[in-house]
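Shown next, in structure tokens, is the structure this report addresses.
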Amino acid sequence: MAAQKDQQKDAEVEGLSATTLLPKLIPSGAGREWLERRRATIRPWGTFVDQQRFSRPRNVGELCQRLVRNVEYYQSNYVFVFLGLILYCVVTSPMLLVALAVFFGACYILYLRTLQSKLVLFGREVSPAHQYALAGGVSFPFFWLAGAGSAVFWVLGATLVLIGSHAAFHQIEPADGEELQMEPV
């Protein structure tokens, strides 16, 4: 607990507090904890995009080694690149924004309705899971018209290209033990 507060104080000194940067709408729970861990383990963006550290790998072995080590090292940065691409895709597609508004509006109405009373159809109580499935079914035509399927594949493709090319061409720093290893002759 004390170590966590020390890390938070260090981040606040730098002007970045993970708790203030996270939206207040995300409830405390597993999702918020995961996002806080990602935010805490993010690598400096300066080293992430340093142009002097990009070069072509010499062979396939080095390429594979770079891919594995960079994905492991910059995992949190890659998550935020992915989230940024999702945000870009949603903001630049007005129909997708409308479809998301319809879906989240229906979910919010159902949430308010369940606070007041249970929903009963044909003499049977409808569970919240079924209600949200109904909201998804109602908003499905909007997602289909907005081209949500192509947006999903665009985001996945753009993420793979960006992360794959960064991981392949970004030089890895040698680990502490690798610098001093000598091979027998």
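Glycine residues also receive a Cβ, built from the backbone N, Cα and C atoms like all the rest.
Owing to the predicted nature of the structure, the values given are computational and were not obtained by experimental measurement.
Here Swiss-Prot notes a mutagenesis experiment, Tyr73 to Ala, with the remark: Retained in endoplasmic reticulum, Golgi and tubular structures, no interaction with RAB3A. Recorded in Swiss-Prot as a mutagenesis result, Trp154 to Ala carries the remark: No effect. Among the mutagenesis entries in Swiss-Prot is Glu178 to Ala, noted as: Retained in endoplasmic reticulum. According to Swiss-Prot, the mutagenesis experiment Glu179 to Ala carries this note: Retained in endoplasmic reticulum.
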- Could you tally the C-beta atoms, other than its own, that fall within 10 angstroms of the C-beta of Tyr73 (mutagenesis position)? 17
- Query: Rounded to a whole number, how many Å is the Cα of Trp154 (mutagenesis position) away from the Cα of Tyr73 (mutagenesis position)?
  - Reply: 25
- Message: Return the count of C-beta atoms lying within 10 angstroms of the C-beta of Trp154 (mutagenesis position), excluding that atom itself.
- Response: 15
